[in-house]
Amino acid sequence: MPFAAVDIQDDCGSPDVPQANPKRSKEEEEDRGDKNDHVKKRKKAKKDYQPNYFLSIPITNKKITTGIKVLQNSILQQDKRLTKAMVGDGSFHITLLVMQLLNEDEVNIGTDALLELKPFVEEILEGKHLALPFQGIGTFQGQVGFVKLADGDHVSALLEIAETAKRTFREKGILAGESRTFKPHLTFMKLSKAPMLRKKGVRKIEPGLYEQFIDHRFGEELLYQIDLCSMLKKKQSNGYYHCESSIVIGEKDRREPEDAELVRLSKRLVENAVLKAVQQYLEETQNKKQPGEGNSTKAEEGDRNGDGSDNNRK
């Protein structure tokens, strides 16, 4: 853990510095100097901690995303100045953990940590799906607007997953997490996206803008995927963040319905093919019989006509 690597005294004030021993060898002094440099770098790293990556739970339920778009449009109808403050399509997510990854090697370590996280998450969920229901609107000091995660047992499970993720990444030596308490939320707008708003007199998100959605139920999202995303790299064409790696939660359970659907589809295709073949066979059989049937009919008509002629002659 990166914070544990710093001596505990560094967090509690300056430690007592032992007096230099004049008999200490030059090599020992150099080793001590290297260790002090290492501690200073660690302290500087903590001070300069600027998260640039995060773990994301993507929100893909159309009911939720459509509801958020309706909410955003409702707000913009009341105040068009907020257009640039809105979170774009495809970017809706829950931030599970933030972290700092400074180079490609650290990104690779982060990818490994995410892979190690998967069995821990599945153990927490005990083979069950985690449904995340969203209801109502909230803000962070009037600066960030978000859809609330409804109360329930799912919150405890998500908090445990977030804490496990933080521990897993820190044990890999990654600076991760925040000092503030983790509060899962689904951001739909933030004023920091549009700094010019302050000059236009917009200093906070007014509650009246979203009052009709204050208790609105947006829907449920199943936790099925966790992504390691970049805050700074160019977003994907669908609007979602640049993704370094992903894990799928309960992958086996999610694939079974797909396999079952494929089986059902295959059966329907086979049944349709058989039915079509039978119909084609019957049509061909009828076509072969039709010429003979036609001659017989004509003969019968001829006999009837002949009988009629004889009768006339009589």
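Glycine is no exception: its Cβ is also placed from the backbone N, Cα and C atoms.
Don't look for the substitutions in this one, it keeps the originals.
DSSP assigns THR187 (AMP binding site) to a strand segment in the three-state reduction. For THR187 (AMP binding site), the count of additional Cβ atoms within 10 Å of its Cβ stands at 17 [all protein chains shown]. The AMP binding site annotation in Swiss-Prot covers THR95, HIS185, LEU186, THR187 and is backed by similarity to another entry.
All protein chains considered, the CB of LEU186 (AMP binding site) has 23 other CB atoms within 10 Å. The CMP binding site annotation in Swiss-Prot covers THR95, HIS185, LEU186, THR187, and the record cites similarity to another entry as its basis.
Here the residue is the original one, while Swiss-Prot reports the published mutagenesis LYS41 to Glu with the comment Abolishes nuclear localization; when associated with E-43.
A mutagenesis experiment is reported in Swiss-Prot for this position, LYS43 to Glu, and the note states: Abolishes nuclear localization; when associated with E-41.
A mutagenesis experiment is reported in Swiss-Prot for this position, LEU265 to Pro, and the note states: Abolishes PKA-RI-alpha binding; when associated with P-269.
Quoted from Swiss-Prot, the note attached to the mutagenesis of LEU269 to Pro states: Abolishes PKA-RI-alpha binding; when associated with P-265.
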Shell of the AMP site beyond THR95, HIS185, LEU186, THR187, same chain only (C-beta within 8 angstroms of their C-beta centre): HIS93, ILE94, PHE146, VAL147, PRO184
